[in-house]
Amino acid sequence: MKGIYSALLVSFDKDGNINEKGLREIIRHNIDVCKIDGLYVGGSTGENFMLSTDEKKRIFEIAMDEAKGQVKLIAQVGSVNLKEAVELAKFTTDLGYDAISAVTPFYYKFDFNEIKHYYETIINSVDNKLIIYSIPFLTGVNMSIEQFAELFENDKIIGVKFTAADFYLLERMRKAFPDKLIFAGFDEMMLPATVLGVDGAIGSTFNVNGVRARQIFEAAQKGDIETALEVQHVTNDLITDILNNGLYQTIKLILQEQGVDAGYCRQPMKEATEEMIAKAKEINKKYF
């Protein structure tokens, strides 16, 4: 399960419907061009929290059909609706996903006992492995190392997608849980996270920048910090340009420039303007 995973983008048509042909093209691009080790399906990058249960299921089906046996597949099934999370956990386990993942329950200020109940309910409903999806800056849920330890007492909870800039907590967790998987979740911080011993990374920009992500990861693991830092500098220049132009819209526009039918974003995300399209063309030419 270690390595470089793209947080899978989803192609939508102008009316917000899933563009199945485009989604398959994105998956193929990730596998054939970006050379990723796996796909993290149904996360923030997939605009998951704006989708119906049936739409989520269809995306899980397409990803499995297109990528089965070629790369590892992790299904993000988390939801504030626990019944939906359990339903999706069962659905993706039956499809054959290598692991499931679940974002910490958000919006309502759940206490830790409620969060623990949420995870135990999901993982105890299936014969599978679970990776916690920790992204405090969006969920408002900041778990302590003691709370992670309590969750990790369940052997079926095998790791965490750590999308935070708290490198002290990351170091403490790596030391405390040597047998648990830790995936870095911030693409722009991949080098320091790798130095601290993460087992891999899950990133949105890997949909276009997966090759550089692997270069950073492998160079840092070998102790070649100079090379890793050089590639991280280029990567962060790219990320800065993407963020300044609109994250998901720009990644999709870059893919369009590379011949992939990446489609539109789901409303209420805005449609790319002519200025955004022109800038994305410049970004693609500059970095790829």
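Backbone N, Cα and C define each Cβ position, glycine as well.
Original residues fill every noted site, and no substitution is shown.
Summarising the annotation, Swiss-Prot assigns aceneuramate binding site to SER44, THR45, THR163, GLY185, ASP187, GLU188, SER204 and lists sequence analysis as the type of evidence. SER204 (aceneuramate binding site) falls within neither a helix nor a strand when secondary structure is assigned with DSSP, and so counts as coil. Cβ neighbour count for SER204 (aceneuramate binding site): 23 (other Cβ atoms within 10 Å of its Cβ, all protein chains included).
Among the mutagenesis results in Swiss-Prot, TYR133 to Phe, His, Trp or Cys has the note: Large decrease in activity but increase in substrate affinity. The residue drawn here is the original one. The DSSP secondary structure for TYR133 (mutagenesis position) is strand.
The active site, proton donor annotation in Swiss-Prot covers TYR133.
Under mutagenesis, Swiss-Prot gives LYS161 to Arg with this note: 33-fold decrease in activity but no change in substrate affinity. Sequence-distant neighbours of LYS161 (mutagenesis position) (same chain, 6+ apart, CB under 8 A from its CB) are TYR40, SER101, ILE131, ILE132, TYR133, SER134, ILE135, PHE183, GLY185, ILE202. According to its DSSP assignment, LYS161 (mutagenesis position) is in a strand.
A mutagenesis experiment is reported in Swiss-Prot for this position, LYS161 to Gln or Ala, and the note states: Loss of activity.
According to Swiss-Prot, the feature active site, schiff-base intermediate with substrate maps to LYS161.
Cβ neighbours within 10 Å of ASP187 (mutagenesis position), excluding its own Cβ and spanning all shown chains: 25. Quoting Swiss-Prot on the mutagenesis of ASP187 to Glu: 9-fold decrease in substrate affinity but almost no change in activity.
One mutagenesis experiment named in Swiss-Prot is ASP187 to Asn, and its note says Large decrease in substrate affinity and activity.
Within 10 Å of the C-beta of GLU188 (mutagenesis position) we count 16 further C-beta atoms, all protein chains included. The note that Swiss-Prot attaches to the published mutagenesis GLU188 to Asp or Gln is: Decrease in substrate affinity but almost no change in activity.
Here the residue is the original one, while Swiss-Prot reports the natural variant VAL211 to Ile with the comment In strain: NCTC 8798. In the three-state DSSP scheme, VAL211 (variant position) falls into the helix class.
One natural variant catalogued in Swiss-Prot, ALA278 to Glu, is accompanied by this note: In strain: NCTC 8798. The C-beta environment of ALA278 (variant position), restricted to residues of the same chain at least 6 apart in sequence and closer than 8 Å, is empty.
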Taking just the CA atoms, what is the gap between ASP187 (mutagenesis position) and SER204 (aceneuramate binding site) in Å?
8
If you take the centroid of the Cβ atoms of SER44, THR45, THR163, GLY185, ASP187, GLU188, SER204, the listed aceneuramate site, which other residues of that chain have their Cβ within 8 Å of it?
ALA7, PHE186, ILE202, GLY203, THR205
Across the binding-site residues (SER44, THR45, THR163, GLY185), the Cβ with the fewest other Cβ atoms inside 10 Å is that of SER44
